[in-house]
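K.L.:
Heads up, here are the entries from Swiss-Prot:
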BINDING   Cys81, His83, Cys101, His104  [2Fe-2S] cluster binding site
BINDING   His208, His213, Asp362  Fe cation binding site
DOMAIN    39-137  domain 'Rieske'
MUTAGEN   Asn201 to Ala  Unable to catalyze the cis-dihydroxylation of biphenyl
MUTAGEN   Phe352 to Leu  Cis-dihydroxylation of naphthalene results in the formation of cis-naphthalene dihydrodiol with altered stereochemistry. Cis-dihydroxylation of biphenyl results in the formation of cis-biphenyl 3,4-dihydrodiol as the major product
MUTAGEN   Phe352 to Val  Cis-dihydroxylation of naphthalene results in the formation of cis-naphthalene dihydrodiol with altered stereochemistry. Cis-dihydroxylation of biphenyl and phenanthrene results in the formation of cis-biphenyl 3,4-dihydrodiol and cis-phenanthrene 1,2-dihydrodiol as the major product, respectively
MUTAGEN   Trp358 to Ala  Unable to catalyze the cis-dihydroxylation of biphenyl. Preferentially oxidizes phenanthrene at the C-3 and C-4 positions, forming almost no cis-phenanthrene 1,2-dihydrodiol
MUTAGEN   Asp362 to Ala  Unable to catalyze the cis-dihydroxylation of naphthalene, biphenyl and phenanthrene
VARIANT   Asn4 to Lys  In strain: G7
VARIANT   Ser12 to Phe  In strain: ATCC 17484
VARIANT   Ser15 to Thr  In strain: G7
VARIANT   Lys32 to Arg  In strain: G7
VARIANT   Ser225 to Cys  In strain: BS202
VARIANT   Gln421 to Arg  In strain: ATCC 17484
Amino acid sequence: MNYNNKILVSESGLSQKHLIHGDEELFQHELKTIFARNWLFLTHDSLIPAPGDYVTAKMGIDEVIVSRQNDGSIRAFLNVCRHRGKTLVSVEAGNAKGFVCSYHGWGFGSNGELQSVPFEKDLYGESLNKKCLGLKEVARVESFHGFIYGCFDQEAPPLMDYLGDAAWYLEPMFKHSGGLELVGPPGKVVIKANWKAPAENFVGDAYHVGWTHASSLRSGESIFSSLAGNAALPPEGAGLQMTSKYGSGMGVLWDGYSGVHSADLVPELMAFGGAKQERLNKEIGDVRARIYRSHLNCTVFPNNSMLTCSGVFKVWNPIDANTTEVWTYAIVEKDMPEDLKRRLADSVQRTFGPAGFWESDDNDNMETASQNGKKYQSRDSDLLSNLGFGEDVYGDAVYPGVVGKSAIGETSYRGFYRAYQAHVSSSNWAEFEHASSTWHTELTKTTDR
């Protein structure tokens, strides 16, 4: 199929063909145009603090080794031996000066260089050029306040530019709070859903919370419990949504610092966050200080999502068009007491981990929506994301990005899928940029409802 001319997402991101969640040929195309081109989350500084520390991570369907170098920098390499293609490292994390393949014993340094070959002189003589046989390196590795992302494409914009307007909303928690830590290793589970189904859910779907999560809201007694069973809408002014040029976006629920954590944690969390308010008001202003203590449900395009004040951090690793491996970490503020960090991490796994009750609520929705995307009659139907269209603004005096000033809407859906369509119909970054030259105008139209 020629995706340069295939319209999978309508103008302004108002709808998507259902087949985007179930078509295997399209999935293979995504590996080239989405996962080989965009910035993908790898790890966090706190998980590889010392030289020689490494973790394995996924970039699309490929696995990489992410290693702290002797000079403190971080590099990433395909986890594939250059001799006969065997997986080089079979564990999730460790510390090593190098990596030795268990097939024929070829040894690579933590810098990716081929350092040793058994019986090299006897078997190869002078014919083996080890300098050309190092591990394939991920072209770009950059950090957003300790969160490490990698990109295979040299032409990609710098990570900070790629995050764009979304960074303004993330930095109060990621930077100005004093910094974050990632608690690993991640909980892992495989779901029978396309990777985009959970990514779109986290990018800004507050609409489903009261209904899908009714029992979880009631049993957890979180600050959002009043929404259970669609008993009420969030009041006017309770939040907003935003999206950005490269597809990253989020919803903001004001003053939701204790997130989905149960009632026993709420007083301690609210006191901890509240203690930083005076300093943050002075450093970054009242609005961004309020964003720090507000609940953000966010997706960094394409497949990294988070619920900031709930401490949930996700990577949706694709396996095929209808299968995704979900990695769930906890994020905690660096200066939290160690006991509070531990209890928050436990709460994350209890709510959104592999067996979490909030997670279980979502999975059936995501799985059946994805599986229906490959069925004959439903695959060409349109999935709607038009809620709030015509009310979004760009160039607001306070809030950057394309903004929908309501807690419930689909602003960030439209931005996510506008970027998605631009990528799958482009051959490179230059073509994507051309297709995105009027991105905010397209998303803020007031016609074509």
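For all residues, glycine too, the Cβ spot is worked out from N, Cα and C.
No noted substitution is present; original residues retained.
If you look at the structure here, what lies around each of the features I listed?
P.N.:
Neighbour list (Cys81 ([2Fe-2S] cluster binding site), Cβ cut-off 8 Å, at least 6 residues apart, same chain): Thr87, Leu88, Cys101, Tyr103, Trp106, Phe108. Taken residue by residue with DSSP, Cys81 ([2Fe-2S] cluster binding site) is part of neither helix nor strand, so it is coil.
Counting only residues at least six positions away in the same chain, the Cβ atoms of Ala228, Trp358, Asp361 sit under 8 Å from the Cβ of His213 (Fe cation binding site). According to its DSSP assignment, His213 (Fe cation binding site) is coil.
Taken together, the residues of the domain 'Rieske' (39-137) have an average pLDDT of 98.
Secondary structure at Asn201 (mutagenesis position), as computed by DSSP, is helix. Counting Cβ atoms from all protein chains shown, Asn201 (mutagenesis position) has 21 others lying within 10 Å of its own Cβ.
Sequence-distant neighbours of Phe352 (mutagenesis position) (same chain, 6+ residues apart, CB-CB distance under 8 A): Val260, Leu307, Ser310, Val312, Lys314, Thr328, Trp358, Glu359. Secondary structure at Phe352 (mutagenesis position), as computed by DSSP, is helix.
Secondary structure at Trp358 (mutagenesis position), as computed by DSSP, is helix.
Less than 8 angstroms from the CB of Asp362 (mutagenesis position) sit Pro198, Asn201, Thr212, each of them six or more residues away in the same chain.
DSSP gives Ser12 (variant position) a helix state. Here the Cβ of Ser12 (variant position) has 23 other Cβ atoms within 10 Å, regardless of which shown protein chain they belong to.
Around Lys32 (variant position), there are no C-beta neighbours below 8 angstroms that are at least 6 residues distant in the chain.
When Cβ atoms from all protein chains are considered, those within 10 Å of Ser225 (variant position) total 17, not counting its own.
In the three-state DSSP classification, Gln421 (variant position) falls within a helix. Cβ contacts within 10 Å of Gln421 (variant position), excluding its own Cβ and spanning all protein chains shown: 22.
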K.L.:
So among His83, His104, His208, Ser225, Gln421, all listed as recorded positions, which is physically nearest to Ser12 (variant position)? Use the C-alpha atoms.
P.N.:
Gln421
K.L.:
Applying the rule Cβ within 8 Å of the centroid of the Cβ atoms of Cys81, His83, Cys101, His104, what extra residues of the same chain belong around the [2Fe-2S] cluster site?
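P.N.:
The surrounding set, listed in chain order, is Arg82, Arg84, Lys86, Leu88, Tyr103, Gly105, Trp106.
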K.L.:
I'm trying to understand the geometry here, so how far is the Cα atom of Ser225 (variant position) from the Cα atom of His208 (Fe cation binding site), in Å to the nearest whole number?
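P.N.:
A Cα-Cα distance of 14 Å.
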K.L.:
Based on Cα distances to His104 ([2Fe-2S] cluster binding site), point out the closest of the recorded positions Ser15, His208, Gln421.
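P.N.:
So, spelling it out, the nearest of the recorded positions is Gln421.
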K.L.:
I need the nearest neighbour of His208 (Fe cation binding site) among the recorded positions Ser15, His83, Gln421, using C-alpha distances.
P.N.:
Ser15
K.L.:
What whole-number Å value do you get for the CA-CA distance of Ser15 (variant position) and His83 ([2Fe-2S] cluster binding site)?
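P.N.:
Between the Cα atoms of Ser15 (variant position) and His83 ([2Fe-2S] cluster binding site), the distance comes to 46 Å.
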K.L.:
Let me check the 10 A CB neighbour count of Ser15 (variant position). How many other CB atoms are there?
P.N.:
18
